[in-house]
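Inspection log for the structure reproduced underneath, given as structure tokens.
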Amino acid sequence: MPVLGPERRLLASLSSAPPAAPRLGLAANQTNQTGPQCLEVSIPDGLFLSLGLVSLVENVLVVAAIAKNRNLHSPMYYFVCCLAVSDLLVSVSNVLETAVLLLLEAGALAAQAAVVQQLDNVMDVLICGSMVSSLCFLGAIAVDRYVSIFYALRYHSIVTLPRAGRAIAAIWAGSVLSSTLFIAYYHHTAVLLGLVSFFVAMLALMAVLYVHMLARACQHGRHIARLHKTQHPTRQGCGLKGAATLTILLGVFLLCWAPFFLHLSLVVLCPQHPTCGCVFKNVNLFLALVICNSIVDPLIYAFRSQELRKTLQEVLQCSW
């Protein structure tokens, strides 16, 4: 956990850091060379805490609602539940990290450097693992929806509970393993490129599947329109509504995740270039966007379900 230097987030250590302080933030890489004036967005600790707490509450409610309602005990909602757990871990790690850093800076918590380093490693693994698992479950949800549309009659024989369980177990195991290796070898170029390639693969998978689903939905809409002789209004409505949904799904994904992975790419491509250094200075902003994704995910993938919203109301009533 970097307690020195201008960068306060754990994943700031993903950059190439100076030998004297290998776990400091990206801004520590900057030298006294003349370069372009940089716009650095400062993210207050209070904002990190607020985002983490909002995400924490949202995702706890999603998990509680799915656990309470047996009608939601299906592979589709299990994937949504695991996505909520992944986002929950992102929130928990962020809240814990921010709280510990504030206590250390205020002198209210005394800890040896070795203890802080071990805590740093644990937090790094937790954050990286939750990020990897979150991306995996976003892809799994896309695959599940694709199968439900294109193989509707065979869906329940293809996506069974045992298969979904094995997929979920594999994702969690792979996330823990990959995050551990990533933190251990974060200074290797191949590791950073592997993580960036994984993000690009997930983006391509989601884009291909959702675009294909949109095309099938519009094709089905045109078929219905021909039967009712209302072709043009239906086609236009299908295109606008489908494009809006697709824009929300992929737009939010890109907005929240792409800046962070662009940052990793630049760490590999131009670690010492002044212009890239301007990007490095905003790593806290990129991590805040990742946390924002944990807030938006329940709104897109969970709360749109009428059954889940009804159960959520029951959970809230019981809590009061």
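A Cβ is built for glycine as well, from the same backbone N, Cα and C atoms used for every other residue.
Straight from Swiss-Prot, the features:
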| type | residues | note |
| --- | --- | --- |
| VARIANT | Val95 to Met | In allele MC1R*2 and strain Jeju native black |
| VARIANT | Leu102 to Pro | In allele MC1R*2 and strain Jeju native black; may form a constitutively active receptor |
| VARIANT | Asp124 to Asn | In allele MC1R*3 |
| VARIANT | Ala164 to Val | In allele MC1R*4 |
| VARIANT | Leu192 to Met | In strain: Jeju native black |
| VARIANT | Met213 to Val | In strain: Jeju native black |
| VARIANT | Ala243 to Thr | In allele MC1R*4 |
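Positions of the features from Swiss-Prot, shown on the structure.
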| residue | record | Cβ within 10 Å |
| --- | --- | --- |
| Val95 | variant position | 19 |
| Leu102 | variant position | 16 |
| Asp124 | variant position | 24 |
| Ala164 | variant position | 18 |
| Leu192 | variant position | 22 |
| Met213 | variant position | 19 |
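Ranked by Cα separation from Ala164 (variant position), the variant positions Val95, Leu192, Met213 are led by Met213. Spacing of Val95 (variant position) relative to Leu192 (variant position) is 25 Å (Cα to Cα, whole number). Of the candidate variant positions, Leu102, Asp124, Met213, the one lying closest to Leu192 (variant position) when CA atoms are compared is Asp124.
Met213 (variant position) sits 36 Å from Asp124 (variant position), taking the CA atoms of both as reference points. In three-state terms derived from DSSP, Ala164 (variant position) belongs to a helical segment.
Looking at Leu102 (variant position) and Asp124 (variant position), their Cα atoms lie 18 Å from each other.
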